[in-house]
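Taken straight from Swiss-Prot:
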| type | residues | note |
| --- | --- | --- |
| MUTAGEN | LEU70 to His | Impairs both localization and function, and reduces the efficiency of dimerization |
| MUTAGEN | LEU84 to Asp | Impairs both localization and function, and reduces the efficiency of dimerization |
Amino acid sequence: MISRVTEALSKVKGSMGSHERHALPGVIGDDLLRFGKLPLCLFICIILTAVTVVTTAHHTRLLTAQREQLVLERDALDIEWRNLILEENALGDHSRVERIATEKLQMQHVDPSQENIVVQK
């Protein structure tokens, strides 16, 4: 650490005597590459981790919304299925079938004495 400070001071003293102009971005880049490799790598890792966290949170929110939509759809289908079961039971009721047969189709009960049995060989 002390050697860096003395090196920097010697550069400043040397540059004060001469009227050279240094490009600030070049000096900063040179310092980063020479002395700041670890902090630069850590900074890049932090940025990548932050982007990954944001992306993961976004995907989690999308999947949660999709799950909620699927739960609502499942509930609607369950209600429809129950209504269809009730309708099937109501339409298949024997008294209803018998009433429709006698009223709309004019069907009658056959007396056992009037029954004809057909035997197929």
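Using the three backbone atoms N, Cα and C, a Cβ is placed for every residue, glycine included.
Original residues fill every noted site, and no substitution is shown.
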Set of same-chain residues at least 6 away whose C-beta sits under 8 angstroms from LEU84 (mutagenesis position): none
LEU70 (mutagenesis position) CB neighbourhood, other CB atoms within 10 A: 10
